[in-house]
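First comes the structure, then the notes that go with it.
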Amino acid sequence: MARHVWQAGRFEIGLDKPKIMGIVNLTPDSFSDGGVYSQNAQTALAHAEQLLKEGADILDIGGESTRSGADYVSPEEEWARVEPVLAEVAGWGVPISLDTRRTVIMEKALALGGIDIINDVAALNDEGAVELLARQADTGICLMHMQGLPKTMQINPKYQDVVGEVARYLKARSAECIAAGIAPQRIILDPGFGSGFGKPLQHNIALMRHLPELMAETGFPLLIGVSRKSTIGELTGEANAAERVHGSVAAALASVARGAQIVRVHDVKATADALKVWEALGINL
């Protein structure tokens, strides 16, 4: 499988070279930054601008924490967090991704305009989500694997074959989308790394080592989001998420070396610099 373009709203994102998705968290309980960018829209917008300057190709904006044990956030609160930021960045002329699992939030954002990608940790399982996206002509979609819900997904997760189970799940979700009329070139897949998505350390390592097989089995490009997650903390011994930059960059490079086309990261400059050197040296990890 060698697909070189991701149809994402107003953009055709080339996948011949790895792309960086910069994370803009608007959640006060974010595991990675403690909610520092959720204080007000201007703080979040300044952060988004900085990510673009540092080399982000895509901005991913989200208003609901999906960390392990995250508390419930109402749709009204989620929309109140993301709407003022989405309204502003929609006119920036860069690919904008909305990180949400709720159909009602997707619908409001798409009506607002300027939203190119729906990045859904629940793989469009919310009622009406597939049908809503099927009615859109070009909106890009990222379908992610998650076991359970954010509040409970790390309570005794079980897999017999994590790579096979993730592949089968994502194949089934993408097949449902295509059957509903969503063009395959609009779809990209995310295996869902981290304890926050129902996978302990050994399962995350297995998934990372078998990314080529996962991509071959599903037939779609991959987006990898492992930045600052507990997996990195467990491997490095770093309890503070903000101090997991070096491990996160290493994981991003390993992802790209194994075929991932997009990496979703908090630390854009460090990742962009590492990718520049890696590409220039032609390293095959």
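Placed from the backbone N, Cα and C atoms, the Cβ positions cover glycine too.
Feature annotations, courtesy of Swiss-Prot:
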- 18-276: domain 'Pterin-binding' (DOMAIN)
- N25: Mg(2+) binding site (BINDING)
- V36 to A: In strain: BT490 / Serogroup B / Serotype 15, 952 / Serogroup B / Serotype NT and 3976 / Serogroup B / Serotype NT (VARIANT)
- Q42 to R: In strain: 3976 / Serogroup B / Serotype NT (VARIANT)
- Q50 to R: In strain: BT490 / Serogroup B / Serotype 15, 952 / Serogroup B / Serotype NT and 3976 / Serogroup B / Serotype NT (VARIANT)
- T66, D99, N119, D190, K229, R264, V265, H266: (7,8-dihydropterin-6-yl)methyl diphosphate binding site (BINDING)
- A137 to T: In strain: BT490 / Serogroup B / Serotype 15 (VARIANT)
- Q147 to R: In strain: BT490 / Serogroup B / Serotype 15 (VARIANT)
- A172 to T: In strain: 952 / Serogroup B / Serotype NT (VARIANT)
- S174 to A: In strain: BT490 / Serogroup B / Serotype 15 and 3976 / Serogroup B / Serotype NT (VARIANT)
- S230 to R: In strain: 952 / Serogroup B / Serotype NT and BT490 / Serogroup B / Serotype 15 (VARIANT)
- S255 to A: In strain: BT490 / Serogroup B / Serotype 15 and 3976 / Serogroup B / Serotype NT (VARIANT)
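The Cβ neighbour count for N119 ((7,8-dihydropterin-6-yl)methyl diphosphate binding site), using a 10 Å radius and every protein chain shown, is 24. Take the Cα of S174 (variant position) and measure to each of the binding-site residues K229, R264, H266: the nearest one is R264. Neighbour counts were taken at the CB atom with a 10 A radius for the binding-site residues D99, D190; the maximum falls on D99. Summary for the recorded positions T66, Q147: the Cβ-based neighbour count within 10 Å is maximal at T66.
According to DSSP, S230 (variant position) sits within a helical segment. Between the C-alpha atoms of S230 (variant position) and T66 ((7,8-dihydropterin-6-yl)methyl diphosphate binding site), the distance comes to 13 Å.
Per Cα geometry, D190 is the residue among the binding-site residues N25, D190, R264, V265, H266 nearest to A137 (variant position). Proximity of Q42 (variant position) to non-local residues of its own chain (separation of 6 or more, Cβ distance below 8 Å) is seen for none. Listed in sequence order, the same-chain residues six or more apart from A172 (variant position) with CB atoms under 8 A from its CB number zero; the list is none. Note on V265 ((7,8-dihydropterin-6-yl)methyl diphosphate binding site): other Cβ atoms within 10 Å of its Cβ, all shown chains, come to 27. Comparing Q147 (variant position) with T66 ((7,8-dihydropterin-6-yl)methyl diphosphate binding site), their Cα atoms are 12 Å apart once rounded.
Comparing CA positions across the binding-site residues N25, D99, N119, D190, K229, the one lying closest to S255 (variant position) turns out to be D190.
The residue listed as 'Mg(2+) binding site' is 13 Å away from N119 ((7,8-dihydropterin-6-yl)methyl diphosphate binding site) when you measure Cα to Cα. Same-chain residues with CB within 8 A of the center of the T66, D99, N119, D190, K229, R264, V265, H266 CB atoms, the (7,8-dihydropterin-6-yl)methyl diphosphate site residues themselves not counted, are M21, I23, D60, G225, S227.
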